[in-house]
Structure formats: C-alpha cells, structure tokens
Amino acid sequence: MWLQNLLFLGIVVYSLSAPTRSPITVTRPWKHVEAIKEALNLLDDMPVTLNEEVEVVSNEFSFKKLTCVQTRLKIFEQGLRGNFTKLKGALNMTASYYQTYCPPTPETDCETQVTTYADFIDSLKTFLTDIPFECKKPGQK
C-alpha cells in the first residue's frame, strides 16, 4: 500500500513540476496573415460598382523598401465604401501587427493623389499582395 502511495505522490510531484506549455514561444502572431488572405479573397469576389474618387498614396509600394505602410493602411481604411467596408478589420489588424512587431517605416514623404474607386481597389489589392507577412529585422535583407 505504501508503495502505491509513494508512486502516486511521485506522479503528482512530476506532473506539477512539468512545464505547462511548449518551451518554444511563438513570437510572430499570424492573425494578420489570415486577415490579408481573407481581404484578398473578398476583393476578388466583389465587383467595383462605385464611380467615386478617393485618395491613395501616390508613391509606388515596394516590398524591398517599405515606406508609408501605416499611412497607406489608414488611407485604404478611410477610402473603403459599400460592401468593401468589411475589409476595415483586416486593414486594422495588419496596421496593428506592423506597428507592434515591425520597425517603423518612413512616413514623411507619403504624397497622396485622388483616383477612381476602381484604381483605389486595384492599389489595395497590389498592396495586400506585396506586403510581406513577416517583418524584416533592422539590417536584414
């Protein structure tokens, strides 16, 4: 009987001292990736029927040299109309990810221009397709 109690006590002590989670901590929240993919699917599925003019960042976006990321996300979010307002959450989540986990991008020379809504949506698709899912560390190529 005492052997059973000793074995039970050993199991309890061992289970209490065991790690409660994986020793590998996840440092990259990937919710923004799913949000970007969902936004791209919605953009592909919805026809552009508005003839409004909206503002976009006129500087060309390049994944090699990220500039105006927060400005672009803010302007895209503000420019959404109609059914496309469903994308606000995805853009907000992406902005939050980049603001929290990535080095700041230059935001000073972010000139804007007025364009058609169809061109605005095309610019948004291109931006979401080209934006890297993962941050580059300073000095990383």
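Cβ coordinates are placed from backbone N, Cα and C, and glycine is handled just like the others.
No noted substitution is present; original residues retained.
Quantities reported herein were computed from a predicted structural model and do not represent experimental measurements.
Among the sequence features in Swiss-Prot, the mutagenesis site Glu38 to Pro is noted as follows: Reduction in bioactivity. Swiss-Prot gives this note for the published mutagenesis Leu73 to Pro: 25-fold reduction in bioactivity. Quoted from Swiss-Prot, the note on the mutagenesis of Glu77 to Pro is: 50-fold reduction in bioactivity. Quoted from Swiss-Prot for the published mutagenesis Leu80 to Pro: 450-fold reduction in bioactivity. Where Swiss-Prot documents Leu124 to Pro as a mutagenesis experiment, the accompanying text is: 5500-fold reduction in bioactivity.
The CA atom of Glu38 (mutagenesis position) is located 13 Å away from the CA atom of Leu124 (mutagenesis position). Each of the mutagenesis positions Glu38, Glu77 was scored by the number of other CB atoms within 10 A of its CB, and the lowest score belongs to Glu38. Distance noted between the C-alpha atoms of Leu80 (mutagenesis position) and Leu124 (mutagenesis position) is 10 Å. Cα-Cα distance from Glu77 (mutagenesis position) to Leu124 (mutagenesis position): 10 Å (rounded to the nearest whole number).
The mutagenesis positions examined here are Leu73, Leu80, Leu124; by Cβ neighbour count within 10 Å, the least packed of them is Leu80. Cα-Cα distance from Leu73 (mutagenesis position) to Leu124 (mutagenesis position): 9 Å (rounded to the nearest whole number).
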